[in-house]
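Reading through the structure tokens given below for one structure.
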Amino acid sequence: MIRIDATPYPYQFHPRSTALVVIDMQRDFIEEGGFGSALGNDVRPLAAIVPTVAALLQLAREAGMLVVHTRESHLPDLSDCPRSKRLRGNPTLGIGDVGPMGRILVQGEPGNQILPQLAPVEGELVIDKPGKGAFYATDLHAQLQERRITHLLVAGVTTEVCVQTSMREANDRGYECLVIEDACASYFPDFHRITLEMLTAQGGIVGWRTPLAQLQAGVAAYTGENP
């Protein structure tokens with residue numbers, strides 16, 4: 001077992017029963033000129049974590065973990081997007097409308113693609129999710145159960161919305177979740193900090209948190225003991 005120094009207490013897992021879930025590292029959310037910046041958000045906090053997420057992906061791949069990527073996306077006819085969701089945010093630029101990188105949050109559009117430097121490789125799962133949580137209206141739970149996954153490492157954007165929602169969904173389904181705190185981000189840094197505190201309050205009510213460096217140290221120690 002790999003032991004990681006974490007909050008609120010050490011987290012333990014085995015690579016064979018663990019998946020890395022990278023949430024919504026999409027061009028429209030992270031790049032200048034995308035949907036996120038068109039709504040008036042400062043995308044720099046999200047762009048800043050890209051190297052950390054890339055390093056996390058490398059670690060997971062080298063350790064032999066399952067890697068899962070999610071994209072918040074909808075069918076071109078928006079049949080999986082309720083009216084209540086379409087009306088949220090800036091009413092002049094909504095889901096399905098043509099934005100700077102094609103139709104917003106629609107499958108197959110340029111802005112809906114995962115950043116090239118974080119692109120999935122052969123054998124990794126890509127989950128197109130119509131909601132904020134990675135488990136809602138997807139087959140993610142079935143895919144994880146089929147592979148006997150019990151533990152999840154979680155990263156991505158935004159911390160307070162899709163990352164938190166996915167962790168809570170996973171917790172309700174029995175997964176032990178560790179969020180990599182410097183591999184997540186929000187347009188609002190205070191939201192990021194407070195969400196991490198919420199997830200790990202009361203003895204880890206939803207899960208654990210740790211920086212990438214602690215994860216790397218734990219994996220390196222395990223590898224040294226099990227060459």
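Using N, Cα and C of the backbone, Cβ positions are placed for all residues, glycine too.
Taken from Swiss-Prot as is:
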type     : residues                                      : note
ACT_SITE : ASP24                                         : active site, proton acceptor
MUTAGEN  : PHE35 to Tyr                                  : Less than 10% of the maximal activity of the wild-type
MUTAGEN  : ASN41 to Tyr                                  : Less than 10% of the maximal activity of the wild-type
BINDING  : GLU72, LYS132, VAL157, THR158, CYS162, GLN202 : triuret binding site
ACT_SITE : LYS129                                        : active site
MUTAGEN  : CYS162 to Ser                                 : Loss of activity
ACT_SITE : CYS162                                        : active site, nucleophile
MUTAGEN  : GLN202 to Glu                                 : Over 95% loss of the maximal triuret hydrolysis activity of the wild-type, but 10-fold increase in activity with biuret as substrate
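Swiss-Prot feature annotations superimposed on the structure.
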residue: ASP24; record: active site, proton acceptor; Cβ contacts under 8 Å, 6 or more apart: THR70, ARG71, GLU72, GLY156, VAL157, THR158, CYS162
residue: PHE35; record: mutagenesis position; Cβ contacts under 8 Å, 6 or more apart: ASP28, PHE29, LEU93, GLY99, PRO100, MET101, ILE104, LEU105, GLY111
residue: ASN41; record: mutagenesis position; Cβ contacts under 8 Å, 6 or more apart: TYR187
residue: LYS129; record: active site; Cβ contacts under 8 Å, 6 or more apart: THR70, ARG71, GLU72, SER73, TYR136, ALA137, THR138, LEU140
residue: LYS132; record: triuret binding site; Cβ contacts under 8 Å, 6 or more apart: GLU72, VAL161, CYS162, THR165, SER166
residue: GLN202; record: mutagenesis position; Cβ contacts under 8 Å, 6 or more apart: none
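DSSP assigns LYS132 (triuret binding site) to coil in the three-state reduction, placing it in neither a helix nor a strand. The Cβ neighbour count for CYS162 (mutagenesis position), using a 10 Å radius over every protein chain in view, is 22. Among the record's triuret binders, GLU72, LYS132, VAL157, THR158, CYS162, GLN202, no two C-alpha atoms are more than 30 Å apart, and one pair sits at exactly that spread. A 10 Å cutoff on Cβ-Cβ distances gives THR158 (triuret binding site) a total of 24 other Cβ atoms nearby, all chains included. Taking all protein chains in view, 22 other C-beta atoms sit within 10 angstroms of the C-beta of GLU72 (triuret binding site). For the recorded site, THR158 (triuret binding site), the DSSP three-state label reads coil. According to its DSSP assignment, PHE35 (mutagenesis position) is helical. Just so you know, the Cβ of VAL157 (triuret binding site) picks up 29 other Cβ atoms within 10 Å once every protein chain is counted.
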